[in-house]
Amino acid sequence: MLKASLLSFVAFTAQVAHAAFGITTSSSAYVIDTNAPNQLKFTVSRSSCDITSIIHYGTELQYSSQGSHIGSGLGSATVTATQSGDYIKVTCVTDTLTQYMVVHNGDPIIHMATYITAEPSIGELRFIARLNSDLLPNEEPFGDVSTTADGTAIEGSDVFLVGSETRSKFYSSERFIDDQRHCIAGDAHRVCMILNQYESSSGGPFHRDINSNNGGSYNALYWYMNSGHVQTESYRMGLHGPYSMYFSRSGTPSTSIDTSFFADLDIKGYVAASGRGKVAGTASGADSSMDWVVHWYNDAAQYWTYTSSSGSFTSPAMKPGTYTMVYYQGEYAVATSSVTVSAGSTTTKNISGSVKTGTTIFKIGEWDGQPTGFRNAANQLRMHPSDSRMSSWGPLTYTVGSSALTDFPMAVFKSVNNPVTIKFTATSAQTGAATLRIGTTLSFAGGRPQATINSYTGSAPAAPTNLDSRGVTRGAYRGLGEVYDVSIPSGTIVAGTNTITINVISGSSGDTYLSPNFIFDCVELFQ
């Protein structure tokens, strides 16, 4: 018994024994030992830059059949590894991309950054860690909504039916402003992607993209720096990151990771704190029941912050330049301005704005840039519209004054629930000229609203900008946020009962939930 215990102790000690911090070089690979207490050691191919092995606490976590890498792999690259004091830097260079992997002595973290001068040929910029799904089966924080193992594809190659539930890797998404950390985990290991810098990504604070996907063969942990997934702006070049892959035994790591040491490591495109400035001020005027966000952007960078409850704000440290500055209530823009940022200083800039309509006859929803409260909005981020857990899409009739907000659909699909009907009662004082304002958040296949008020049909609006991306079926609701005004002639509205129908129109067609559609933000009738 004593002998068996001694052997077990020796085996355990050997498993967790610390090796020296450093690089072991072979003809084909660099092996990087972080000297972390929980033993993190990984191998990088010298020909492709793929991570081909990740050993954490004595256990191989890397998927054996395919590496972890940028995009779908660089194919070939010039790969070097250097050590300087307590830091090791792996550099992978192609004609248009440089990938950095950095470790600090004693830390169980692979810090990364990606510098580009052109968009990758696959049309998106992402890092994907392909890890052992037996050891790391779970996805955090949203659970199995993106676990597609053993599923049957029901839309394209990325939406699946697993048992009675629809699932997709897209259902793992979180708004950039709220996504500082996402993880995959098992009983003995947790791997988290820590994201403290989105400045070179695209889409703004409310954009969202794939975070994880357990497809069975491996569990994928992503950071999408940009993609064509409901993308609303051009891609940015330059340095993306730093972003950090953190390995732990248990517990969720802090998102407060200091990567200022990048300034001393000759990282192309890295701008240290001393070369940055800030914007501080007060936002005012918007609906105080909602979160307020201030957003800055130009062709080179983007930043954002929530304001305090009083409206005060200070931006993150920003690259110098002139920025468009936007103030949101929820996700609805209420003011736009411009500000110039200089290195080493803080610029004071206040901003004010509110939603302006008129004398409201009725309002369905709120001007928050989201389909908040509408039917199926609470589920749409995490399941397909066809899911049995969804409520009936209709067609629905909403009666002002008596219907619940959930009696109004978050989206109208040309082949599913078209049209939406609104019934309301007007007084004689409300029969004059009026405006029906229809706020939308996202359009698919040219879908846009055309309204009929009693016997009067408003003109057909022009087609919105085509983002060329599935949206509502893949858990997205935010696009360009088109708002449509219907001018209603005096006498169209009558004293008593009135009926409005809102049809989705488009020159395109499609089946069920891939038919032309749009998502509602708010509908307001005012004079």
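For all residues, glycine too, the Cβ spot is worked out from N, Cα and C.
Those substitutions? Not in this structure, it's all original residues.
What you are looking at is a predicted structure, and each value in this text was computed from that prediction instead of being measured.
Feature annotations, courtesy of Swiss-Prot:
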- LYS169 to Ala: Impairs enzyme activity (MUTAGEN)
- HIS229 to Ala: Impairs enzyme activity (MUTAGEN)
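Annotation note: LYS169 (mutagenesis position) sits in a helical segment as assigned by DSSP. The mutagenesis positions listed here are LYS169, HIS229; among them, LYS169 has the most other Cβ atoms within 10 Å of its own Cβ.
On a Cα basis, LYS169 (mutagenesis position) lies 12 Å away from HIS229 (mutagenesis position).
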